[in-house]
Amino acid sequence: MAQPGPASQPDVSLQQRVAELEKINAEFLRAQQQLEQEFNQKRAKFKELYLAKEEDLKRQNAVLQAAQDDLGHLRTQLWEAQAEMENIKAIATVSENTKQEAIDEVKRQWREEVASLQAVMKETVRDYEHQFHLRLEQERTQWAQYRESAEREIADLRRRLSEGQEEENLENEMKKAQEDAEKLRSVVMPMEKEIAALKDKLTEAEDKIKELEASKVKELNHYLEAEKSCRTDLEMYVAVLNTQKSVLQEDAEKLRKELHEVCHLLEQERQQHNQLKHTWQKANDQFLESQRLLMRDMQRMEIVLTSEQLRQVEELKKKDQEDDEQQRLNKRKDHKKADVEEEIKIPVVCALTQEESSAQLSNEEEHLDSTRGSVHSLDAGLLLPSGDPFSKSDNDMFKDGLRRAQSTDSLGTSGSLQSKALGYNYKAKSAGNLDESDFGPLVGADSVSENFDTASLGSLQMPSGFMLTKDQERAIKAMTPEQEETASLLSSVTQGMESAYVSPSGYRLVSETEWNLLQKEVHNAGNKLGRRCDMCSNYEKQLQGIQIQEAETRDQVKKLQLMLRQANDQLEKTMKDKQELEDFIKQSSEDSSHQISALVLRAQASEILLEELQQGLSQAKRDVQEQMAVLMQSREQVSEELVRLQKDNDSLQGKHSLHVSLQQAEDFILPDTTEALRELVLKYREDIINVRTAADHVEEKLKAEILFLKEQIQAEQCLKENLEETLQLEIENCKEEIASISSLKAELERIKVEKGQLESTLREKSQQLESLQEIKISLEEQLKKETAAKATVEQLMFEEKNKAQRLQTELDVSEQVQRDFVKLSQTLQVQLERIRQADSLERIRAILNDTKLTDINQLPET
């Protein structure tokens, strides 16, 4: 009765241990489901990347559409240039036809102008003489009238001022008036002499006109010779424009054909992109469905397997492992040979020119076909883990990890990426800037062996030139939290097994038919995992086709750039020829403009001088008349002031007598007191002071007015003398300039006509130059846009390559994580079965001691 107690204790402890192991298994299953969810999240991220790539393609299409619009703009500019060339040709023919007519017309106009100028000069001289005589007669009569009126006024003043004390001032004024009359007589006499001098100058002006006619004939002959020399240059320019027109037409035809081809290629690429989108969606759905079915099959197998069936599975696995080991050895040899060949080919591929891009694409397709064979064996490992022993060397494990990184089944093989990296080795290094966040949490679950030291990880390089960063190496090498938890549970299991072991009361068994059905399901699941997806292969083919089209598009862009350079060279030649012609025309126009400007300046100066003289003469006359009127007014004001003073004196005398009589008539009462008398005296004294100050002020004011009037009269006399002198000088200058002005008028008219013709030709040439400059600027802008579009396309291409490499590494990591979890679950099931079948506690301890693991790669092969 005492024995059941101790025996039941180990039984309970073993049952607890088994329950703990079952809990651990359930936790592993939950971790596996969590990793599946994370893998689905990665799939969603990949889908987002795919949509981003689709948006990039749309942007590229927009860039291509903009280039097409620019090409249409260039075509319109070409048509405008052709129209301008035709206009230039028509202008040249019209100028040749109308040149002689213009010369004849100029000669005829010149003769008519000379005759009209001679007639005008004669008429103006006659009119000027007649007007001058009339003016002299009028001035004589005016001065006679003025003299008579002055004499009358002087007599009147003498009569008025005979009573006063200012007789001396009146005599002085009379003397001054007589002097003024004498000065006016002296002015009239020289003007008669000047009329005779003007007649002499008129004859001299006629002689000058004849000399100018001879000089005009010489200038016209020189102009005709210059026109003949310009005609040859114009013919050469027209010939050059014809050749340029033919070349530009050919270029336009070529550009039109190439644009049609580019549009066709763009439409094909759009269709292929849509097809690729649908195929990728289908492939994604199929992959998820296969993963779901695989997990369901694995769960069913875990439920029904027994220890005997597990042993049979182990035997089958050993056979499969031997076959896999043989295949791996063969593949390693093949990879070594391929690496040696690639090392030999690297300098050759780096020296390839851009014309060999199509050959590189064909090599990519061959390498794709050669590397697809390694996909099936690695995909089959999802269900049956690889059976490499623990004793394989570090080098073998490194090569195995490298081979696993090279395998792919969805985004293209590593060979295509390698060829791309060799062709574009200057861009592939940007992939090394990826950080750990780009790979997600699945990177930490990769089953890289601890035997991979830092040097081996640092030397690990993807075939496409993809380098892992230090952070990524640490993330791959480090243990995930799930792995740490698993290791801790296993260590706790081994340390806690100290009690005796009693085999469980019973375990689950299956029949032979069920076992055969399970074997068939396992075989079918392995075939499903090993079978390659048709959607993925179609996707790879479409991706290769897109790459070929991309290379063709680059070739077309290069051809278009070459044609654009040729067009720019031709445009530069045309601009040089045009610049030379413009320089010649500009030089001739500058010479003629200098001559015209000099003559115009002379004519303007003469006209301005004539106008100034006429204005000065008229102003002098007006000033003299105004001064005479002012003198008359001042004299009248003085006489009025004398009359007013006389009246004031009379009125003051009358007012004084009136006030005296009024004061006498008033009853004046003397004050009685001394104070009142004193106040009255003070008041009268103040009144007397005020009256005296007022009288002094009036006296000073009258004296000041008299002095001011005297000074004003003297100033007016001086101003009158100065005006007479200036008028005399201006009359002489006017006589000198009249002859020169009449001769310059005809010359000015002729120069204006020539200036108008030259300005019209200059405007036409400047318009042509502006149109050609606009064409050049538009072509330069088109070239800049094409180069920018090319750079953006290349940048997008390399970004897509980097994305593909990153997604490939994520896919490889997720596949390895799934394999490791399957391996771990199978190992735990085997260990549980072995514990159930163990006969003693020593056997259980030995089994648990074998399960002290720190890494997933240390699990024994089942």
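Using the three backbone atoms N, Cα and C, a Cβ is placed for every residue, glycine included.
According to Swiss-Prot, the mutagenesis experiment PHE439 to Ala, Val, Ile, Met or Leu carries the following note: Abolishes the interaction with AP1G1, AP1G2, GGA1, GGA2 and GGA3. What Swiss-Prot notes for the published mutagenesis of GLY440 to Ala, Glu, Val or Ser is this: Abolishes the interaction with AP1G1, AP1G2, GGA1, GGA2 and GGA3. In Swiss-Prot, a published mutagenesis experiment is listed as PRO441 to Asp or Glu, annotated Reduces the interaction with AP1G2, GGA1, GGA2. According to Swiss-Prot, the mutagenesis experiment PRO441 to Ala carries the following note: Abolishes the interaction with AP1G2, GGA1 and GGA2. A mutagenesis experiment is reported in Swiss-Prot for this position, PRO441 to Ala, Asp or Glu, and the note states: Reduces the interaction with AP1G1 and GGA3. Quoted from Swiss-Prot for the published mutagenesis ASP812 to Lys: No effect on RAB5A binding affinity. Quoted from Swiss-Prot for the published mutagenesis GLU815 to Lys: No effect on RAB5A binding affinity. Record note (Swiss-Prot), mutagenesis ASP820 to Lys: Strongly decreases RAB5A binding affinity. The unchanged residue is displayed. Quoting Swiss-Prot on the mutagenesis of PHE821 to Arg: Strongly decreases RAB5A binding affinity.
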Separation of alpha carbons, ASP812 (mutagenesis position) and PHE821 (mutagenesis position) (Å): 14
ASP812, ASP820 as mutagenesis positions, winner by CB count within 10 A: ASP820
Which of GLU815, PHE821, the listed mutagenesis positions, has fewest other Cβ atoms within 10 Å: GLU815
Distance [Cα-Cα, Å, rounded] between ASP812 (mutagenesis position) and ASP820 (mutagenesis position): 12
